[in-house]
Amino acid sequence: MAIILPELPYAYDALEPYIDAETMHLHHDKHHQTYVNNANAALEKHPEIGEDLEALLADVESIPADIRQALINNGGGHLNHALFWELMTPEKTAPSAELAAAIDATFGSFEEFQAAFTAAATTRFGSGWAWLVVNKEGKLEVTSTANQDTPISEGKKPILGLDVWEHAYYVKYRNVRPDYIKAFFSVINWNKVDELYAAAK
C-alpha cells in the first residue's frame, strides 16, 4: 500500500485572502504530489522497511543508505505538508486555556511567542520550515529546520509548522516573506494545534 496524497480539508480558495487559491493548487497538487511520488519510489527499493515514515524518520540511521537522503527529503516533505494542510483553517480559532498557559509560561506572552516564531520563519536561510514543537523534556520550543527536514528526526514533536519555501508564498507575496508569515497567523487551526499538544505532552 503506497503513500497517497491527502485531500485538503477545505476548498482551495478557503484561505483567501491570506493564502491564495493558485498557490494552494500548485503547492498541494504539484509540490506535495511530487514528494509523495518520490517517497514511494524510494520505499519501493526496500519493501522490507515498511512505510511508517514517522518511525523511519525518527531513526534516520535505520534507513538504508541508498535511499536515506531521498526519504529525508521526500518522506519529510510528505509528512510536513500533510500536517501543514491540517494546521490551517478558514475558521477563527484560538488556543485552548491549557495551551495558552503553556505558551505564556514558556515565552512570556502570546505576543512574545508570535515574535519568536516569526523570527524563526524569517531568519531560516533559503528553504525550510519554522516550528512550534514539544521537545524531549515535554516543553514547548520554537525551532526551524532546513529543506524538508522534520523535527521528528530530532526527537521533537511538531504541533505547529510553517512552510517558508518560496513555492509556499511567491505567487502572492513575491519576495516579502514577512507578510506571508503575518498572514499565516490569521489561518492557524488552533484546534489542531491543541490536539497535537495534548497528544505530545
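Using N, Cα and C of the backbone, Cβ positions are placed for all residues, glycine too.
Look at Swiss-Prot and you will find HIS27, HIS81, ASP163, HIS167 tagged as Mn(2+) binding site, backed by similarity to another entry. Neighbour count (other Cβ atoms within 10 Å of the Cβ, all protein chains): 13 for HIS167 (Mn(2+) binding site).
For ALA42 (variant position), the Cβ neighbour count at a 10 Å cut-off comes to 22, with all displayed protein chains included. A natural variant is reported in Swiss-Prot for this position, ALA42 to Val, and the note states: In strain: NEM1278.
In sequence order, ALA94, PHE110 make up the list of same-chain residues 6 or more apart from ALA100 (variant position) whose Cβ falls under 8 Å from its Cβ. Under the heading of natural variants, Swiss-Prot lists ALA100 to Thr and annotates it as follows: In strain: 1510.
One natural variant named in Swiss-Prot is PHE110 to Leu, and its note says In strain: NEM1122. Taken residue by residue with DSSP, PHE110 (variant position) is part of a helix.
Other C-beta atoms found within 10 angstroms of the C-beta of THR143 (variant position) number 18, with every protein chain shown included. Swiss-Prot lists THR143 to Ile among its natural variants, and the accompanying note reads: In strain: 1510.
Record note (Swiss-Prot) on the natural variant GLN148 to Pro: In strain: 1293, 1454, 1565, 1639, 3051 and 3203. Other C-beta atoms found within 10 angstroms of the C-beta of GLN148 (variant position) number 22, with every protein chain shown included.
The natural variant GLN148 to Leu is recorded by Swiss-Prot, whose note states: In strain: 872. A coil conformation is recorded for GLN148 (variant position) in the three-state DSSP classification, outside any helix or strand.
A simple way to gauge crowding: the CB of ILE152 (variant position) has 22 other CB atoms within 10 angstroms, across all the protein chains here. What Swiss-Prot notes for the natural variant ILE152 to Phe is this: In strain: 661.
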Original post:
Are any of HIS27, ALA42, HIS81, ASP163, HIS167 (the recorded positions) within 10 Å of GLN148 (variant position) when you go C-alpha to C-alpha, and if so which?
Top reply: HIS81, ASP163
Subject >> Residues close to Mn(2+) site centre defined by HIS27, HIS81, ASP163, HIS167, Cβ within 8 Å >> reply: HIS28, HIS31, HIS32, PHE84, TRP165, ALA168
Subject >> Residue among variant positions ALA42, THR143, ILE152 with Cα closest to the Cα of ASP163 (Mn(2+) binding site) >> reply: THR143
**OP:** State the Cα to Cα distance, in Å, between ALA42 (variant position) and THR143 (variant position), rounded to an integer.
**Re:** 28
**OP:** Sort the binding-site residues HIS27, HIS81, HIS167 by C-alpha distance from THR143 (variant position) and give me just the closest.
**Re:** HIS81
